Amino acid sequence: MKSHEYIVICGLNRSKVGRYIAIVASFLSFISIFLALTALEWLKNYHINSHIPASVFSLISAGGIYMGLYAWFDKNLWQNSYLGKFLCVPNLEGRWHVDGHTRSEGGNTWEGELKIVQTWDKVRIHLKTKASHSDSVTASIIYDKGIGYQLLYNYRNQPKTGEEHLTSHVGFAEFRFDADLKSAEGHYFNGQGRATYGTMTITRIEHA
């Protein structure tokens, strides 16, 4: 399963982020081209004939700079803690230890590891236990100023070979994170193959 887009509810509008990056790209493009042309004029004073290839101007065009800035923002820049607070998007990327409690079928406890791979545009949530593994299909993050961040996602679960008592199924999970983003509590519901439900507590092991 590959990473997929996710929705941010009550965070900074994503289209505004694109516009802000476009404004910065336009400004940097203007400065870059101005400096390049100034350098050419300066070289002429020393009777040095030079020219800048069209390919260079294409790289320092607003479009070229925008692509570079957006790639940097998507992979790394958005994870800055101060910028993250402004964007209202938490950095959940990393490995999390899972303590689960099935509340149906007689009830039982289980453990697993949740791995979240996250960029500004996409996310992948993978849960691995001794009996099965699941991957997110859709996801959304909700920001509530009075409560904090919530993560909601749908997933598809696949039992490991030899687990005959388990069947493939889809489900839904929801987590509410502490203010320090080091732990969260939540619950899950399964259906279309396995009608079970329960609770989960996750604790961050490490950042990616």
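Going from the start of the chain as shown, residues are counted 1 onward.
Heads up, the Cβ atoms here are built off N, Cα and C, so glycines get one too.
Just the original residues are modelled here, none of the noted substitutions.
All protein chains shown were included, and the count of other CB atoms within 10 Å of the CB of TRP120 (mutagenesis position) stands at 19. The annotation that Swiss-Prot gives for the mutagenesis experiment TRP120 to Ala reads: Complete loss of protection against all phage tested in E.coli, beta barrel no longer oligomerizes, dimerizes in presence of c-di-UMP or c-di-UAMP; when associatd with 78-W--C-88 del.
As a published mutagenesis entry, THR129 to Gln appears in Swiss-Prot alongside the note: Beta barrel no longer binds c-di-UMP. Counting only same-chain residues six or more apart in sequence, the Cβ atoms lying under 8 angstroms from the Cβ of THR129 (mutagenesis position) belong to VAL98, GLY100, TRP110, GLU111, GLY112. When secondary structure is read from DSSP and collapsed to three states, THR129 (mutagenesis position) falls in the strand class.
Quoted from Swiss-Prot, the note attached to the mutagenesis of LEU152 to Glu states: Complete loss of protection against all phage tested in E.coli. Long-range Cβ contacts of LEU152 (mutagenesis position) within its own chain (separation 6+, distance under 8 Å): ALA139, SER140, ILE141, ILE142, PHE172, ALA173, GLU174, PHE175.
Annotation of the published mutagenesis TYR153 to Phe in Swiss-Prot: Beta barrel has decreased ability to bind c-di-UMP, no change in protection against phage in E.coli; the original residue is retained in the structure shown. Secondary structure from DSSP puts TYR153 (mutagenesis position) in a beta strand. The C-beta environment of TYR153 (mutagenesis position), restricted to residues of the same chain at least 6 apart in sequence and closer than 8 Å, consists of TYR6, ILE125, SER136, VAL137, THR138, ALA139, SER140, PHE172, ALA173.
Its Cβ placed at the centre, TYR155 (mutagenesis position) has 22 other Cβ atoms within 10 Å. Under mutagenesis, Swiss-Prot gives TYR155 to Phe with this note: Beta barrel has decreased ability to bind c-di-UMP, no change in protection against phage in E.coli.
According to Swiss-Prot, the mutagenesis experiment ASN157 to Gln carries the annotation: Beta barrel no longer binds c-di-UMP, complete loss of protection against all phage tested in E.coli. ASN157 (mutagenesis position): 21 other CB atoms within 10 A of its CB, across all protein chains.
According to Swiss-Prot, the mutagenesis experiment TYR188 to Phe carries this note: Beta barrel no longer binds c-di-UMP. Counting Cβ atoms from all protein chains shown, TYR188 (mutagenesis position) has 22 others lying within 10 Å of its own Cβ.
Quoted from Swiss-Prot, the note on the mutagenesis of MET200 to Ile is: Beta barrel has decreased ability to bind c-di-UMP, decreased protein stability. The secondary structure of MET200 (mutagenesis position), as reduced to three states from DSSP, is extended strand. Of all Cβ atoms in the protein chains displayed, 22 besides its own lie within 10 Å of the Cβ of MET200 (mutagenesis position).
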Close mutagenesis positions near MET200 (mutagenesis position), where close means Cα within 10 Å, chosen from TRP120, TYR155, ASN157, TYR188: TYR188
TYR188 (mutagenesis position) and TYR155 (mutagenesis position), Cα-Cα, nearest whole angstrom: 10
